[in-house]
Amino acid sequence: MLDNVLRIATRQSPLALWQAHYVKDKLMASHPGLVVELVPMVTRGDVILDTPLAKVGGKGLFVKELEVALLENRADIAVHSMKDVPVEFPQGLGLVTICEREDPRDAFVSNNYDSLDALPAGSIVGTSSLRRQCQLAERRPDLIIRSLRGNVGTRLSKLDNGEYDAIILAVAGLKRLGLESRIRAALPPEISLPAVGQGAVGIECRLDDSRTRELLAALNHHETALRVTAERAMNTRLEGGCQVPIGSYAELIDGEIWLRALVGAPDGSQIIRGERRGAPQDAEQMGISLAEELLNNGAREILAEVYNGDAPA
């Protein structure tokens, strides 16, 4: 690698490329003279589109090929949507930077209805996320929830073709792609608690690459990093993956972190909720203790059922 060149491994979806260009522009603004190249790749998650993520290995399908490129020194950094980043990293790799967060809420998107509550009974709602399905089913058990895979454009096309009455997407993705006008309503966390890290962009690199880590330091957003740290600590303690509905959302209000979380049965029949408030420096411990509260309040049984008896201790 030339000293003035930095290579970004990225997926080729429009949203992934937006994120990669966002990081590229930030790096070049912070380090004049730096040459930043994109290394576009196809991941298994981009190829397997006919099966729900939970059944084919979860969100890690979107990052594995990028991590291999880092380990083989074909790229220097990988740019991820934080909600797709697994809790564990391959040896030698790690998350070193979290950029400023976009709006983390879920978006209600429909051509005929202004809100979730306006949908008639029997309406078909599309989402690929068990977390969203679970919360939808709890609030509106009279709706028909169907799986929806593909990139943002594909999902919107399926809505426009009449396959769904409404779909649920991330506000952040729609805003970044210039599609904010498609949002009929942003769902508050009380209705749809976001995914861990939703709306944030994370950067992974080789942990022994001190030059790259120095270049990335300017892009780290302290408040976002604190919030995502609390959310991910909760998820790590739960050993959360794609197979179980887990939501976690931290806000920084008046110098204090407010962390909310839930674990649910996939059909929405049971949702265990909890929250914590505390000092920012305690973000990680807050996440762990909230996870333990959820486990003790019934989440352990939900996880055991989903994972065939193999629940966190």
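Glycine too: its Cβ is placed from the backbone N, Cα and C atoms.
A mutagenesis experiment is reported in Swiss-Prot for this position, Arg7 to Leu, and the note states: No loss of activity. Per Swiss-Prot, mutagenesis Arg11 to Leu is noted as: Loss of activity. Annotation of the published mutagenesis Lys55 to Gln in Swiss-Prot: No loss of activity; the original residue is retained in the structure shown. Annotation of the published mutagenesis Lys59 to Gln in Swiss-Prot: 25-fold decrease in activity; the original residue is retained in the structure shown. Under its mutagenesis annotations, Swiss-Prot gives Arg132 to Leu the following note: Complete loss of activity. As a published mutagenesis entry, Arg176 to Leu appears in Swiss-Prot alongside the note: Loss of activity.
All features noted in Swiss-Prot, drawn onto the structure.
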residue: Arg7; record: mutagenesis position; DSSP class: strand
residue: Arg132; record: mutagenesis position; DSSP class: helix
residue: Arg176; record: mutagenesis position; DSSP class: helix
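Same-chain residues at least 6 positions away in sequence with a Cβ under 8 Å from that of Arg132 (mutagenesis position) are, in sequence order, Asp106, Ile168, Ser192. Here the Cβ of Arg11 (mutagenesis position) has 26 other Cβ atoms within 10 Å, regardless of which shown protein chain they belong to. Between the CA atoms of Arg7 (mutagenesis position) and Arg176 (mutagenesis position) there is a gap of 22 Å. Residue pair Arg176 (mutagenesis position) / Arg11 (mutagenesis position) shows a Cα separation of 16 Å. Taking all protein chains in view, 20 other C-beta atoms sit within 10 angstroms of the C-beta of Arg176 (mutagenesis position). Just so you know, the Cβ of Arg7 (mutagenesis position) picks up 21 other Cβ atoms within 10 Å once every protein chain is counted.
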